[in-house]
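Chemist: For the mutagenesis experiment E82 to A, the note given by Swiss-Prot reads: Reduces catalytic activity towards tryptamine. The mutagenesis experiment P83 to A is recorded by Swiss-Prot, whose note states: Reduces catalytic activity. For Y99 to A, Swiss-Prot lists a mutagenesis experiment annotated as follows: Reduces catalytic activity. For the mutagenesis experiment D177 to A, the note given by Swiss-Prot reads: Does not affect catalytic activity. Among the features that Swiss-Prot reports, domain 'N-acetyltransferase' is placed at 181-254, with the record citing sequence analysis. The feature acetyl-CoA binding site is assigned by Swiss-Prot to L181, S182, V183, G189, L190, G191, I192, A193, with experimental evidence given as support. For the mutagenesis experiment R188 to A, the note given by Swiss-Prot reads: Reduces catalytic activity. Here Swiss-Prot describes H213 to A as a published mutagenesis experiment; the accompanying note says: Does not affect catalytic activity. Looking at Swiss-Prot, you'll find the mutagenesis C216 to A noted as follows: Does not affect catalytic activity. Among the sequence features in Swiss-Prot, the mutagenesis site S217 to A is noted as follows: Reduces catalytic activity towards tryptamine. What Swiss-Prot says about the mutagenesis result for S221 to A is this: Reduces catalytic activity towards tryptamine. Y241 to A appears in Swiss-Prot as a published mutagenesis result, with the remark: No effect on the catalytic activity towards tryptamine. For the mutagenesis experiment Y241 to F, the note given by Swiss-Prot reads: No effect on the catalytic activity towards tryptamine.
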Amino acid sequence: MEVQKLPDQSLISSMMLDSRCGLNDLYPIARLTQKMEDALTVSGKPAACPVDQDCPYTIELIQPEDGEAVIAMLKTFFFKDEPLNTFLDLGECKELEKYSLKPLPDNCSYKAVNKKGEIIGVFLNGLMRRPSPDDVPEKAADSCEHPKFKKILSLMDHVEEQFNIFDVYPDEELILDGKILSVDTNYRGLGIAGRLTERAYEYMRENGINVYHVLCSSHYSARVMEKLGFHEVFRMQFADYKPQGEVVFKPAAPHVGIQVMAKEVGPAKAAQTKL
């Protein structure tokens, strides 16, 4: 998943969607995700404390210098609740932190920032380029020294071996890959995930990218993506992943497998496939 040189990012980076948390009539997708965020949280627990419903926040491009703040947020609101991390009791993992920030140079990841300058939501995205026929796929797990995280990367490598999104969309050369969508639990229910996703759609339209790809290891994440108009293009049960003859991942219900979701934001034409 390498970066293709795209049009000047300076214009993109200067654009902000200035909005008030309570004014969810600006975007239909924000109204939808407000309902979804009310119903679903990663942990399933309510927000720890109430927040000001009228607090202003902006949607901004994540900058390289935001890395530390992004990781701090993910440690609090994402890493500990991700099903595979939880099952393996992953704990502190510098390799995971580095891996999470890897797509930032693609200049298509966005953050929600409150009036105090705090990051209250992120959508980390990367760019996927169609591989050349003679390309040898790199295995992310080969260079990982953390034994538990290596298991997760090995699973991701296996999924890439079994499924190629470019086979589904034979006319596409570049696809946006949604990596991590996370919202501060104290600000859920305010449509932030919808605003982050809408900004990603705008990026796609600005750069002629037609397809949005998201890999979900969480049942809840897959349901949210469905509500956002994504559809399933690949599925693999955790019970079917047996690299050494034994099942590696047995996360708690309802997390039963990997789902790859896709959405056509532009005029993409999908090939006829069977799940």
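Note: Cβ is positioned from N, Cα and C throughout, glycine not excepted.
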Chemist: How does the domain 'N-acetyltransferase' (181-254) divide up by DSSP, counting helix, then strand, then coil residues?
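Modeler: Breakdown, helix to coil: 30 helix, 16 strand, 28 coil.
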Chemist: Reduced to three states, what secondary structure does DSSP give E82 (mutagenesis position)?
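Modeler: The three-state answer is coil.
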Chemist: Applying a 10 Å Cβ distance cut-off over all chains shown, what neighbour count does A193 (acetyl-CoA binding site) have?
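Modeler: Neighbour count, Cβ to Cβ under the 10 Å cut-off: 27.
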Chemist: To the nearest Å, how far is the Cα of L181 (acetyl-CoA binding site) from the Cα of S221 (mutagenesis position)?
Modeler: 9
Chemist: For P83 (mutagenesis position), list the number of other Cβ atoms lying within 10 Å of its Cβ atom.
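Modeler: The Cβ of P83 (mutagenesis position) has 22 Cβ neighbours within 10 Å.
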Chemist: Of D177, V183, L190, Y241, which recorded positions come within 10 Å of H213 (mutagenesis position), going by C-alpha to C-alpha distance?
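Modeler: So the list is D177.
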Chemist: Would you mind checking how many other C-beta atoms are within 10 angstroms of the C-beta on C216 (mutagenesis position)?
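Modeler: Within a 10 Å radius of the Cβ of C216 (mutagenesis position) lie 24 other Cβ atoms.
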Chemist: Given the mutagenesis positions P83, Y99, Y241, find the one whose Cα is closest in space to the Cα of G189 (acetyl-CoA binding site).
Modeler: P83
Chemist: Mind looking up the mean pLDDT for the domain 'N-acetyltransferase' (181-254) in the predicted model?
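Modeler: Mean pLDDT, the domain 'N-acetyltransferase' (181-254): 95.
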Chemist: Please name the residue among the binding-site residues G189, G191 whose C-beta has the most neighbouring C-beta atoms within 10 angstroms.
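Modeler: Within the set of binding-site residues, the most crowded position is G191.
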Chemist: Under DSSP, is D177 (mutagenesis position) helix, strand or coil?
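Modeler: For D177 (mutagenesis position) - judged by DSSP and reduced to three states - the answer is strand.
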Chemist: With L190 (acetyl-CoA binding site) as the reference Cα, tell me which of the mutagenesis positions E82, Y99, D177, S221, Y241 is the closest one.
Modeler: S221
Chemist: Any idea what the Cα distance is from S217 (mutagenesis position) over to P83 (mutagenesis position), rounded to a whole Å?
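Modeler: Given the Cα positions, S217 (mutagenesis position) is 7 Å from P83 (mutagenesis position).
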